[in-house]
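Asks: Can you read through this structure? Questions will come right after.
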Amino acid sequence: MRKISYKDMFLRHVKDHLSLYIFVSVLFFMGVIFGAIIVNSMTISQKEDLYYYLSQFFGQLSDGKQASSADMFGQSIFHNAKYLGLMWILGISVIGMPIIFIMIFLKGIVVGFTVGFLVNQMGVSGFFLSFVSVLPQNVLLIPAYLIMGTCAIAFSLKLIRQLFVKRSLHDAPIQWFGRYAFVLLVILFLALISSLFEAYLSPVLMEKLTSRLF
């Protein structure tokens with residue numbers, strides 16, 4: 001019998017949960033749109049205050065006064081691991097599924113607000129700035145959040161079905177939890193690489209760009 005590769009397992013997983021992946025992706029992009037809408041709903045004074053602090057930050061960045069890469073990496077991996085770990089735990093809790101929806105939506109809002117504000121205030125320069133400050137880490141981080149969110153929801157639904165059929169969670173196969181834990185490890189590895197990008201790549205790109213803008 002041919003051994004099933006990890007690629008085949010992943011493709012089968014996506015096929016089996018395609019509707020969930022679509023739902024989670026739509027929820028995330030709704031958050032992105034909502035984040036951009038929040039930018040447009042801000043008053044002029046609010047935008048000016050926020051842009052002032054942002055300009056101060058970019059000014060320090062262009063002067064090479066940003067925090068050390070090691071500190072940024074530590075803060076980034078801690079934040080991402082905490083957020084993803086909470087999603088994972090909520091998937092086991094069954095009743096935490098609505099909170100997973102909210103967390104995915106909020107992640108979209110953060111991305112949408114960040115990009116929307118930079119573009120709104122700085123035009124084309126803001127677009128390129130968001131490109132170098134947001135894109136590198138989020139190339140891996142956004143898929144990690146979407147996969148973790150989908151797996152957490154799918155696992156929670158599986159436990160709910162088990163609860164209604166068996167009237168107990170004690171009969172749930174231990175393999176479920178093993179696979180679910182493996183998913184978390186893979187996602188945390190993606191988050192680790194993403195944090196490396198955020199700490200060591202994005203600041204370099206931002207420093208080069210801000211030195212031309214500020």
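Positions of Cβ are set from backbone N, Cα and C atoms, glycine also.
A mutagenesis experiment is reported in Swiss-Prot for this position, Gln75 to Arg, and the note states: Partially restores the sporulation efficiency of SpoIIP G-108 mutant. Here the residue is the original one, but Swiss-Prot notes a mutagenesis experiment at this spot, Ser76 to Arg: Partially restores the sporulation efficiency of SpoIIP G-108 mutant. Swiss-Prot lists Lys107 to Arg among its mutagenesis entries, and the accompanying note reads: Partially restores the sporulation efficiency of SpoIIP G-108 mutant.
Would you situate these features in the structure and describe their surroundings?
Replies: Other C-beta atoms found within 10 angstroms of the C-beta of Gln75 (mutagenesis position) number 14, with every protein chain shown included. Secondary structure at Gln75 (mutagenesis position), as computed by DSSP, is helix.
Shown in sequence order, Gln137, Ser194, Ser195, Glu198, Ala199 are the residues of the chain, 6+ apart in sequence, with a C-beta less than 8 angstroms from the C-beta of Ser76 (mutagenesis position).
Sequence-distant neighbours of Lys107 (mutagenesis position) (same chain, six or more apart, CB under 8 Å from its CB) are Phe28, Gly31, Tyr83, Ile142, Tyr145, listed in sequence order.
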